[in-house]
Amino acid sequence: MTDMNPDIEKDQTSDEVTVETTSVFRADFLSELDAPAQAGTESAVSGVEGLPPGSALLVVKRGPNAGSRFLLDQAITSAGRHPDSDIFLDDVTVSRRHAEFRLENNEFNVVDVGSLNGTYVNREPVDSAVLANGDEVQIGKFRLVFLTGPKQGEDDGSTGGP
């Protein structure tokens, strides 16, 4: 009897077959995969007007939970891999206690609290930085966009009359 597939090796002592797969993707296909994260950021930008005065929003642009939103409405908001963090970022690239977002003198600061991989604002490493609307904060593999609402005491443009 002749073997029909001479190129395939068979282990005579086992019925296991090993199959390996290689995937190749077009660059435009990969950019389509990023589209939902970008769309989520755009919808968050349009919803920023509804934020309470003195608060801000962090939107995950890249990372395992892209599109997630975190409201910054406390004096200090912690971010890290520890389950007790206000912003829980579950990935090994994030330290247990990675960074804090602090509201001081009507502006938000991000402070690295001794993380292993560092905290970045607009791709620059920082120990502490004042955040401006649209800044990108990187914590581990997560990239978050910082969006501000109206500042405390600012008029939102609405009138009190009919």
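Cβ coordinates are placed from backbone N, Cα and C, and glycine is handled just like the others.
For Thr21 to Ala, Swiss-Prot lists a mutagenesis experiment annotated as follows: Lack of phosphorylation by PknG.
Under the heading of mutagenesis, Swiss-Prot lists Thr22 to Ala and annotates it as follows: Does not affect phosphorylation by PknG.
According to Swiss-Prot, the domain 'FHA' annotation covers 77-126. Regional average pLDDT for the domain 'FHA' (77-126) in the model is 97.
For the published mutagenesis Ser95 to Ala, Swiss-Prot gives the following note: Decreases ability to bind to and regulate the activities of Gdh and GltB, but does not affect ability to inhibit Kgd. Classification of Ser95 (mutagenesis position) by DSSP places it in coil, neither helical nor stranded.
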Number of other Cβ atoms within 10 Å of the Cβ of Ser95 (mutagenesis position) across all protein chains: 22
